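Asker: Pasting the feature list from Swiss-Prot:
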| type | residues | note |
| --- | --- | --- |
| DOMAIN | 225-480 | domain 'GP-PDE' |
| MUTAGEN | Arg231 to Ala | Loss of activity |
| BINDING | Glu257, Asp259, His272 | divalent metal cation binding site |
Amino acid sequence: MADSPGCCSIWARCLHCLYSCHWRKYPKQKMQTSKCDCIWFGLLFLTFLLSLGWLYIGLILLNDLHNFNEFLFRHWGHWMDWSLIVLLVVSLLVTYASLLLLLGLLLQLCGQPLHLHSLHKVLLLLIVLLVAAGLVGLDIQWRQEWHSLRLSLQATAPFLHIGAVAGITLLAWPVADTFYRIHPRGPKVLLLLLFFGVTLVIYLMPLLFISSPCIMKLRDLPPKPGLVGHRGAPMLAPENTLMSLRKTAECGAAVFETDVMVSSDGVPFLMHDERLSRTTNVASVFPERISAHSSDFSWAELQRLNAGTWFLERQPFWGAKKLSGSDRKEAENQTIPALEELLKEAAALNLSIMFDLRRPPRNHTYYDTFVNQTLEAVLSANVSQAMVLWLPDEDRANVQQRAPRMRQIYGHQGGNWTERPQFLNLPYQDLPALDIKALHQDNISVNLFVVNKPWLFSLLWCAGVDSVTTNACQLLQQMQNPLWLLPPQKYLMIWVITDCASILLLLSIFLLRGGCAKRNRTGLETAVLLTKINNFASE
């Protein structure tokens, strides 16, 4: 890359010291960058891109990181919110790779050798291995998150494109400098083709790859999706409690989504986990049964448990607002609600109820009749059947026969439907496979889960989704418009202006650097000629 001593100022020496960890000045024969150094610089650039990509992945996965936290708790038995840790580690990796890459580019511009120190080489390899391990782990354990990442590009691609254009434009100066420094024609042509090939692809990205439902006119924007509280309002109150039910109503949500199990004596109650240890004080009340299945406890035993103190000891969501004094006192006194009790409270708050029904263990008394036990509890509550959104597929035909006014919710598209569905409840990753307009024409409403971040809510809003299940109803309630909305003509104008400005800057940089290189060659030839004249005169 560099083939001349270049500037030997203190500034350049400091940069070289940080990059190579050597303060001493190199002799002339060592002032050149070897092929090995070029390979390491390429690895540095690759590491920067990998760490930047991993930062993007981390930011997108924050929407689903509560699943990761619960997964680790089930396997390790210790609760920790990994949001801050993930962001901190990835930010450090990106910062280190960015600073090292910046040092390398500045050294190249100063004509200094790119002798990367062994410590930096080891750290770069560790970063590559760490990112690779993260990607492999993501692919093995949470493969559905790749669908989340692809979906996120519909929300971020227009802005990533502008960032990519800015980045390739800034990269033009060191590329032009390298182009005019190297002499063999082959490497010069290869460098030029590679750089301008990548540049052309970036310029044409909106035409080739970018599409988003939020590129639309304001008048075409669908109505704001309704909100479904995921286990209630778990950022404001302990999940699956009556306090969480009340907070859901205060958020303006229309539906309370919960999970139902059947106790050992046949009482349906609210609980998500197969073990009670995460959301109750079972460890202190029944220490010998801490690993027992939630359905193995009788209703009398479940009533002895506290379902709120854990929420005050370890807030499950990073960044959630602290509770006021009255809310803290209410949370401390929460217990596990029975389904019948919940239905009566929901009716008073004008909330609908949607729930997952979890089958008890095989040796359970109600293993075969848990659906009937749950249905009996619903009917015994003497509430409107229309307020219950029935999601379980088990014995659905019998449920419809006994409770015909109950709304049937399907958790899949197609399949063995017992009637024409009116509601679909699907993961948000299924959005690309859905034809929302066609479903609406068939009078089918679509609810997608679990949506916590404004960027994702905005995307689903633009796509015309009817409602979303969320942990952050208090946040999404405040949104009056999507985060961004661009009319097609305006986006086209931004795209053209951005590309044209970049093209002008690229041409200017290459012309300017070419002029500098020409003057340097002329000056060098003049100096050589004067030296020969002086030598001839001295003879």
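Keep in mind that glycine also has a Cβ here, set from the backbone N, Cα and C atoms.
Just so you know, the substitutions we noted aren't modelled in this structure.
Distances, neighbours, how buried they are, the whole picture for these features please.
Answerer: For Arg231 (mutagenesis position), the count of additional Cβ atoms within 10 Å of its Cβ stands at 24 [all protein chains shown].
Counting every protein chain shown, the number of other Cβ atoms lying within 10 Å of the Cβ of His272 (divalent metal cation binding site) is 19. His272 (divalent metal cation binding site) falls outside any helix or strand according to DSSP and counts as coil.
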Asker: State the three-class DSSP label for Arg231 (mutagenesis position), counting H, G and I as helix, E and B as strand, and everything else as coil.
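Answerer: SS state of Arg231 (mutagenesis position) = coil.
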Asker: Could you check the binding-site residues Glu257, Asp259 and say which one's CB has the fewest neighbouring CB atoms inside 10 Å?
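Answerer: Among the binding-site residues Glu257, Asp259, the sparsest Cβ neighbourhood within 10 Å belongs to Asp259.
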Asker: Would you kindly give the Cα-Cα distance separating Glu257 (divalent metal cation binding site) and Arg231 (mutagenesis position), rounded to the nearest Å?
Answerer: 5
Asker: With an 8 Å cut-off on Cβ distance to the Glu257, Asp259, His272 Cβ center, who else from the chain surrounds the divalent metal cation site?
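Answerer: These residues sit around the divalent metal cation site: His230, Arg231, Glu239, Asn240, Thr258, Val260, Leu270, Phe355, Asp356.
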